[in-house]
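Structure first, then comments.
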Amino acid sequence: MKKTEMGRFNISPDEDSSSYSSNGDFNYSYPTKQAALKSHYVDVDPENQNFLLESNLGKKKYETDFHPGTTSFGMSVFNLSNAIVGSGILGLSYAMANTGIALFIILLTFVSIFSLYSVHLLLKTANEGGSLLYEQLGHKAYGLAGKLAASGSITMQNIGAMSSYLFIVKYELPLVIKALMNIEDTNGLWYLNGDYLVLLVSFVLILPLSLLRNLGYLGYTSGLSLLCMIFFLIVVICKKFQIPCPVEVALMANETVNGTFTQVALAALASNSTAADTCRPRYFIFNSQTVYAVPILTFSFVCHPAVLPIYEELKSRSRRRMMNVSKISFFAMFLMYLLAALFGYLTFYEHVESELLHTYSAIVGTDILLLVVRLAVLVAVTLTVPVVIFPIRSSVTHLLCPTKEFSWFRHSVITVTILAFTNLLVIFVPTIRDIFGFIGASAAAMLIFILPSAFYIKLVKKEPMRSVQKIGALCFLLSGVVVMIGSMGLIVLDWVHDASAGGH
């Protein structure tokens with residue numbers, strides 16, 4: 001048995017306590033958005049972590065060590081919140097603008113509850129299946145196909161997360177440079193071109209960090225990312241009371257440098273009856289962009305590959321205790337997402353872009369507070385991308401050459417290839433909305449709906465197929481298939497419609 005598997009379980013009838021062997025080598029959680037786990041095994045080589053497990057490890061022989069867990073309840077809540085929150089928060093106002101307040105709250109509630117239910121399935125499957133690694137559960141349940149499905153979904157989700165982070169660099173870094181250098185005319189300036197800047201940041205800053213064999217700053221990155229998002233939320237709430245409605249007023253005020261529009265004229269425009277209609281919130285909206293709402297929400301709630309490592313580190317671990325951690329974390333993120341979406345929508349209404357932070361620059365320009373937010377978010381995402389690259393590279397390494405010794409050449413080639421591929425996506429994919437939509441409808445749906453329920457049905461033997469629990473898991477799996485196929489189909493139709501409209 002590998003160290004990445006649990007040796008034995010001692011589950012009480014109420015499943016409130018468990019004792020198992022743990023992975024002494026494991027020092028790194030699968031980051032879905034931000035890395036979630038502040039592990040105290042930071043000196044172990046991450047390249048030796050078995051992200052894509054092989055049934056035969058060849059030369060490597062492991063002994064099973066008992067590790068009781070040392071992370072407090074509160075820190076576990078913090079770590080799981082880190083794993084949940086990510087760049088998806090920037091797209092939630094766009095989702096609300098295309099669903100309406102009431103429909104968005106309904107969808108947000110259902111997605112958060114379903115995500116929490118899938119955590120319940122995952123924890124129970126881990127107890128019964130005897131493994132704390134997502135891919136290994138897939139291997140135990142369905143062999144190589146299950147392992148590849150889990151690894152592929154995690155890799156796709158991480159590539160989507162990387163792409164969204166680099167999209168933020170592409171959108172926001174030119175605005176920061178423009179504000180710091182006080183540049184008015186941007187025509188022909190290469191250093192204000194987002195495509196050039198994302199390449200520059202990727203290969204000058206991100207690549208050297210990604211080539212490291214250890215990420216000692218992992219825990220700091222996690223904390224910084226969550227703090228940046230909290231700061232972002234505070235600014236969104238404050239700006240709601242500073243930006244006039246309709247936003248055309250702010251646009252004219254922003255574009256007028258010679259005082260052409262007086263305050264009286266601006267007030268008259270704001271009182272226009274037609275403009276006032278745009279400042280009335282809508283509760284149910286159905287349009288061609290509504291289809292992106294569910295994928296954006298599922299993308300925003302993916303944290304499941306990080307749940308098991310956090311569970312492993314939890315002091316006095318039990319499934320019930322970990323579920324309490326999950327409930328608090330999901331409820332906190334539910335409130336954070338709802339507030340960010342609501343105040344962003346009530347600030348810009350139908351003018352919300354797919355990346356909320358960029359909307360502020362388009363409407364009101366840049367002030368000191370927004371500049372600080374942009375700098376904080378840019379630093380956070382730049383430091384997080386190398387963290388996300390690690391599990392992708394490890395999965396590729398263990399898939400292509402699991403028994404070979406470490407090679408700097410192979411390590412570097414895989415890293416550069418991953419980074420180059422992600423940069424191509426960021427340069428040629430039109431908007432961050434497409435990343436949120438595609439990854440949310442595919443990989444996120446797999447990780448939240450399909451895989452946990454499929455693993456549960458296969459590995460939890462003590463419950464018959466006709467039991468309420470198994471029937472519920474089966475219905476959950478089928479709902480995930482419907483969400484995936486339905487969302488992907490509608491998104492592709494929207495892409496085709498946009499392409500045909502652009503061609504005319």
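Positions of Cβ are set from backbone N, Cα and C atoms, glycine also.
Every position carries its original residue.
According to its DSSP assignment, T384 (Na(+) binding site) is helical. Summarising the annotation, Swiss-Prot assigns Na(+) binding site to N82, T384 and lists a curator's inference as the type of evidence.
As a published mutagenesis entry, C245 to S appears in Swiss-Prot alongside the note: Does not affect amino acid transport activity. Significantly decreases alanine transport activity.
Experimental mutagenesis at this site is recorded by Swiss-Prot as C279 to S, annotated: Does not affect amino acid transport activity. Significantly decreases alanine transport activity. Within 10 Å of the Cβ of C279 (mutagenesis position) there are 13 other Cβ atoms, across all protein chains.
In Swiss-Prot, a mutagenesis experiment is listed as C303 to S, annotated with the note Reduces amino acid transport activity of 75%. Significantly decreases alanine transport activity. Within 10 Å of the C-beta atom of C303 (mutagenesis position) sit 31 other C-beta atoms, taking all shown protein chains into account.
Y337 to A appears in Swiss-Prot as a mutagenesis experiment; the accompanying note says: Impairs transport current. Reduces the amino acid affinity. Secondary structure at Y337 (mutagenesis position), taken from DSSP and collapsed to helix, strand or coil, is helix.
Recorded in Swiss-Prot as a mutagenesis result, H504 to A carries the remark: Modifies the transporter pH-sensitivity.
Here the candidates are the mutagenesis positions C245, C279, C303, Y337. The one whose C-alpha lies nearest to that of N82 (Na(+) binding site) is C303. Checking each of the mutagenesis positions C245, C279, Y337 against T384 (Na(+) binding site) by C-alpha distance, the shortest gap belongs to Y337. Sequence-distant contacts of Y337 (mutagenesis position), defined as residues of its own chain at least six apart whose C-beta falls under 8 angstroms from its C-beta, comprise I89, L92, L108, S300. For C245 (mutagenesis position), the Cβ neighbour count at a 10 Å cut-off comes to 19, with all displayed protein chains included. Counting every protein chain shown, 26 other Cβ atoms lie within 10 Å of the Cβ of T384 (Na(+) binding site). Of all Cβ atoms in the protein chains displayed, 30 besides its own lie within 10 Å of the Cβ of N82 (Na(+) binding site).
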